[in-house]
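Annotation source Swiss-Prot lists domain 'SH2' at 580-670, citing sequence analysis. What Swiss-Prot says about the mutagenesis result for VAL77 to Ala is this: No effect on nuclear import; when associated with A-78 and W-174. One mutagenesis experiment catalogued in Swiss-Prot, LEU78 to Ala, is accompanied by this note: No effect on nuclear import; when associated with A-77 and W-174. For the mutagenesis of PHE174 to Trp, Swiss-Prot gives this note: No effect on nuclear import; when associated with A-77 and A-78. The structure shown keeps the original residue. In Swiss-Prot, a mutagenesis experiment is listed as ARG609 to Ala, annotated with the note No effect on nuclear localization; when associated with F-705. In Swiss-Prot, a mutagenesis experiment is listed as TYR705 to Phe, annotated with the note Loss of interaction with Fam220a. No effect on nuclear localization; when associated with A-609. According to Swiss-Prot, the mutagenesis experiment SER727 to Ala carries this note: Decreased transcriptional activation.
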Amino acid sequence: MAQWNQLQQLDTRYLEQLHQLYSDSFPMELRQFLAPWIESQDWAYAASKESHATLVFHNLLGEIDQQYSRFLQESNVLYQHNLRRIKQFLQSRYLEKPMEIARIVARCLWEESRLLQTAATAAQQGGQANHPTAAVVTEKQQMLEQHLQDVRKRVQDLEQKMKVVENLQDDFDFNYKTLKSQGDMQDLNGNNQSVTRQKMQQLEQMLTALDQMRRSIVSELAGLLSAMEYVQKTLTDEELADWKRRQQIACIGGPPNICLDRLENWITSLAESQLQTRQQIKKLEELQQKVSYKGDPIVQHRPMLEERIVELFRNLMKSAFVVERQPCMPMHPDRPLVIKTGVQFTTKVRLLVKFPELNYQLKIKVCIDKDSGDVAALRGSRKFNILGTNTKVMNMEESNNGSLSAEFKHLTLREQRCGNGGRANCDASLIVTEELHLITFETEVYHQGLKIDLETHSLPVVVISNICQMPNAWASILWYNMLTNNPKNVNFFTKPPIGTWDQVAEVLSWQFSSTTKRGLSIEQLTTLAEKLLGPGVNYSGCQITWAKFCKENMAGKGFSFWVWLDNIIDLVKKYILALWNEGYIMGFISKERERAILSTKPPGTFLLRFSESSKEGGVTFTWVEKDISGKTQIQSVEPYTKQQLNNMSFAEIIMGYKIMDATNILVSPLVYLYPDIPKEEAFGKYCRPESQEHPEADPGSAAPYLKTKFICVTPTTCSNTIDLPMSPRTLDSLMQFGNNGEGAEPSAGGQFESLTFDMDLTSECATSPM
């Protein structure tokens with residue numbers, strides 16, 4: 001089967017990763033239209049040899065023409081349009097650089113192959129991988145359903161056989177007592193014993209049949225318990241474990257976890273069958289008490305059967321007690337498992353055995369670090385108390401689906417203060433954002449004469465005392481849940497394991513896709529890989545340490561990779577979300593790549609990218625222009641940070657940005673958003689209409705005010721147009737200029753002044769204070 005066909009059969013979790021591989025550089029439509037031909041070419045060789053790359057590129061254009069002819073015959077107007085547009089784009093972008101398209105296609109094919117290998121590994125492991133394919137999950141669930149149906153049928157069949165045995169035993173008991181009574185009378189009267197012997201033989205035959213029936217039932221019960229054990233192992237060790245792993249992935253931004261209802265139905269069905277079987281085993285005890293004999297199989301095997309069924313039911317109930325929603329502060333729903341002292345957090349537990357008789361019977365108690373208190377003290381970790389409503393009764397009324405659950409909405413943590421300021425050991429090896437703590441939930445179940453202690457734990461949480469610790473705390477949560485499925489390893493960061501770039505890349509993309517509508521493309525991830533690992537061709541399998549990811553400063557920078565990236569994520573969510581969702585922000589792109597794609601474009605073409613030097617997160621635009629001699633120049637403006645974007649939206653900055661030459665003529669250098677989208681088309685809808693910016697003047701006022709608006713201007717000189725400043729701190733002076741009418745001071749490190757002008761909209765000219 002062709003690679004592309006195999007990819008389309010994967011689960012949606014994998015398809016999400018597949019979508020991230022493709023962008024405008026290599027459209028997915030082209031991959032779809034020419035799948036067999038693309039897979040038959042040696043793109044890796046073409047990426048290293050220009051003559052072969054040129055040949056393959058021209059062959060690609062020929063294949064596009066042939067496919068266009070097919071669509072023409074089919075009268076498929078939409079596909080004709082898309083294919084023509086794709087060809088024009090490829091010619092304009094790669095005609096002079098065929099090796100570039102070869103590298104892109106080679107990397108996409110390699111990533112596709114890696115994706116298939118991951119899916120195949122999940123299939124071989126029987127669904128215990130993070131994201132099994134849809135086919136594996138469906139087949140496994142169907143088999144599980146069949147096994148559960150088989151268990152239920154066998155339980156019902158045994159129920160019928162138990163009735164048959166009971167009737168046979170009653171007949172035997174009646175005949176035996178009757179014969180015994182008659183035998184006593186005959187002994188008194190001295191009558192012939194022949195009739196008695198005949199009836200004794202009949203009783204012996206009945207006893208033999210009864211013994212065979214008992215042995216058959218005991219054997220079937222043993223087989224039934226083995227079948228239950230197999231189904232239970234599948235449910236708890238595979239299905240439930242897989243759900244818990246998916247919950248971990250969902251906590252760090254991965255695909256949303258599936259609901260527990262189906263798993264609850266399966267576990268409830270098995271629990272009901274186990275209780276019914278336990279009653280059948282108890283029935284055997286009653287039968288034994290009425291009739292027993294030498295070699296009775298009930299006497300020999302019933303205690304063992306009773307012990308097995310009770311153990312199975314206990315273990316099932318313990319496994320069925322889960323944390324449905326991990327601890328999370330309501331103000332930070334996208335960052336669960338990070339809790340700030342003194343701030344309320346919520347969590348929810350659920351029992352996946354839906355017995356109505358347990359409604360309002362189970363009282364849940366919450367505590368923290370129950371089993372790790374001594375360990376925590378040894379390693380110098382802080383200790384906490386849980387405040388608020390830390391006990392609650394499970395009920396079925398609070399859940400929409402009637403599940404047996406308890407939601408805690410008003411919990412807070414308070415640190416236990418010690419003499420040295422809270423930490424039990426001043427020589428603690430871990431910083432506070434690497435300390436892991438467990439929140440424990442406990443209850444007791446009394447059901448049908450059984451007492452079962454239930455206990456479950458949250459995933460490890462990080463407790464912070466200041467919100468500025470959130471980025472590093474979240475990095476700890478990412479690293480832990482990315483690399484382990486052990487739910488209780490609180491000593492994880494004493495020796496944090498190493499991750500691979502493939503793992504890190506997936507998690508980084510989730511940080512965007514979970515809070516926006518767009519993850520990271522393969523090109524964006526490659527740029528991030530260069531930031532972390534340095535220049536390279538193939539980053540797959542490259543190892544990344546915890547220190548490299550979060551603690552060590554990047555080369556030539558005074559901050560770590562994660563601090564830089566986390567601030568960019570925050571910038572996207574709070575200030576430029578709509579533009580990011582539209583795909584207008586290229587974001588992560590190297591300066592070499594930026595120059596390469598802009599140098600072939602007409603003057604005025606610009607792109608939007610994130611700053612590589614701003615610790616707090618910044619976004620800038622880079623455009624192409626021609627100098628006096630006609631030479632192509634690539635210019636960038638100093639990045640805009642959150643402080644500046646608080647005063648003016650990025651779309652309005654782009655729409656109003658101007659360059660002022662020595663003669664005070666204002667020119668807009670931004671015309672087309674890369675590759676060729678008119679600026680007004682892309683950003684106009686995100687700017688406020690002038691009627692909203694300038695309400696009508698009061699008719700009763702003596703003289704109406706002139707309408708004004710702020711624009712961002714970079715002053716320059718004719719002799720130095722090729723040296724446009726990298727730092728127009730335009731919005732830093734916005735409020736000052738608006739208040740006193742004076743221009744901004746020259747930027748501290750810039751060669752030129754950066755001004756925000758107040759434009760007179762009536763005369764359409766700049767009112768310069770200079």
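Placed from the backbone N, Cα and C atoms, the Cβ positions cover glycine too.
Although substitutions are noted, the structure shown does not include any of them.
Mean pLDDT across the domain 'SH2' (580-670) comes to 88 in this model. When the Cα atoms are compared, VAL77 (mutagenesis position) and ARG609 (mutagenesis position) turn out to be 35 Å apart. On a Cα basis, ARG609 (mutagenesis position) lies 32 Å away from LEU78 (mutagenesis position). According to its DSSP assignment, ARG609 (mutagenesis position) is in a strand. Summarised by DSSP class, the composition of the domain 'SH2' (580-670) is 22 helix, 30 strand, 39 coil. The two recorded residues, PHE174 (mutagenesis position) and ARG609 (mutagenesis position), show a Cα separation of 93 Å. Note: ARG609 (mutagenesis position) has non-local neighbours ILE585, MET586, GLY587, PHE588, ILE589, GLU594, VAL619, THR620, PHE621, THR622, i.e. same-chain residues 6+ apart with C-beta under 8 A of its own C-beta.
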